[in-house]
Amino acid sequence: MRDEIATAVFFVTRLVKKHEKLSTQQIETFALKLMTILFEKYRGHWHPDCPSKGQAFRCIRINNNENKDPVLERACAESNVNFFHLGLPKEMTIWVDPYEVCCRYGEKKHPFTIASFKGRWENWELAQHVSCAVNRATGDCSSGTSSDEESCSREAQIIPKVNNPKSVYQVENFKQSLQPWFCLPRRKHLADGRGFLPGAACHPVPKSSKWCRPASRRVDRYHWVNAQLFSGQTAPGEPGEEALSSLKQK
């Protein structure tokens, strides 16, 4: 019960904070009062073996027929806060049930999950889901689906796989064309011929250079990343730390 109530209070206070009508101290006082009231109300009405039992009693609801939820109104009264300064949506329902906290923004829209406690959660994961739920409740994200767990998450960036067995990059499906690499602009740290790029064919290396790689077509975008760079033994003409850090950002 503690985690579910804390999540509901965190969700409400995030909505209040986004409205920017109350000070930080007022929000903290309101959150403390709301949590205390919810613990008092839900004690004796919490059934982990049957989460749906007492669901209507535990829900926090605001709509056109009842524009002030009794629990929120009491928390405002005990913390000396104007209810309408909370800036909550005109139609919103929050269900605080064992193992799950859900919300519905609008009476005719589908509910979505704020947090589910059926598995283990890290603090940052919970905060991310609550933040996304706040965005949905304030209209920043689409609210037509029943779950938004993936709608506000970032896609993982994958480094393509390369064919060099010495390369540190071993991710699948390298299909990117090599043509753009032959049109890179000249960089200051490569002007003296100390560094090498596949695109160096556009800029001749000075004759004084004692060693350089042939400008043949490469099948490995990261062929310059090899064991020598990480063992500290860099061959003449191989890119140094400055060139390495610059190229890895591309």
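Note that Cβ sites are derived from N, Cα and C of the backbone, with glycine treated the same way.
Quick look at what Swiss-Prot annotates:
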type    : residues      : note
MUTAGEN : His45 to Ala  : Loss of interaction with CNOT7
MUTAGEN : Trp46 to Ala  : Loss of interaction with CNOT7
MUTAGEN : Pro51 to Ala  : No effect on interaction with CNOT7
MUTAGEN : Arg58 to Ala  : Loss of interaction with CNOT7
MUTAGEN : Trp95 to Ala  : Loss of interaction with CNOT7 and CNOT8. No effect on interaction with EIF4E
MUTAGEN : Glu100 to Ala : No effect on interaction with CNOT7
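Features per Swiss-Prot, on structure.
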| residue | record | Cβ neighbours (10 Å) |
| --- | --- | --- |
| His45 | mutagenesis position | 12 |
| Trp46 | mutagenesis position | 17 |
| Pro51 | mutagenesis position | 16 |
| Arg58 | mutagenesis position | 23 |
| Trp95 | mutagenesis position | 22 |
| Glu100 | mutagenesis position | 16 |
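Spatial neighbours are here defined as Cα atoms within 10 angstroms of one another, and by that definition the neighbours of His45 (mutagenesis position) among the mutagenesis positions Arg58, Trp95, Glu100 are Arg58. Only Arg58, of the mutagenesis positions Trp46, Pro51, Arg58, have a C-alpha within 10 angstroms of the C-alpha of Trp95 (mutagenesis position). In this structure the alpha carbons, written CA, of Arg58 (mutagenesis position) and Pro51 (mutagenesis position) are 11 Å apart. Reduced to three states, the DSSP call for Arg58 (mutagenesis position) is helix. For the pair Pro51 (mutagenesis position) and Glu100 (mutagenesis position), the C-alpha distance works out to 9 angstrom. The secondary structure of Trp95 (mutagenesis position), as reduced to three states from DSSP, is extended strand. DSSP assigns Trp46 (mutagenesis position) to coil, not to a helix or a strand.
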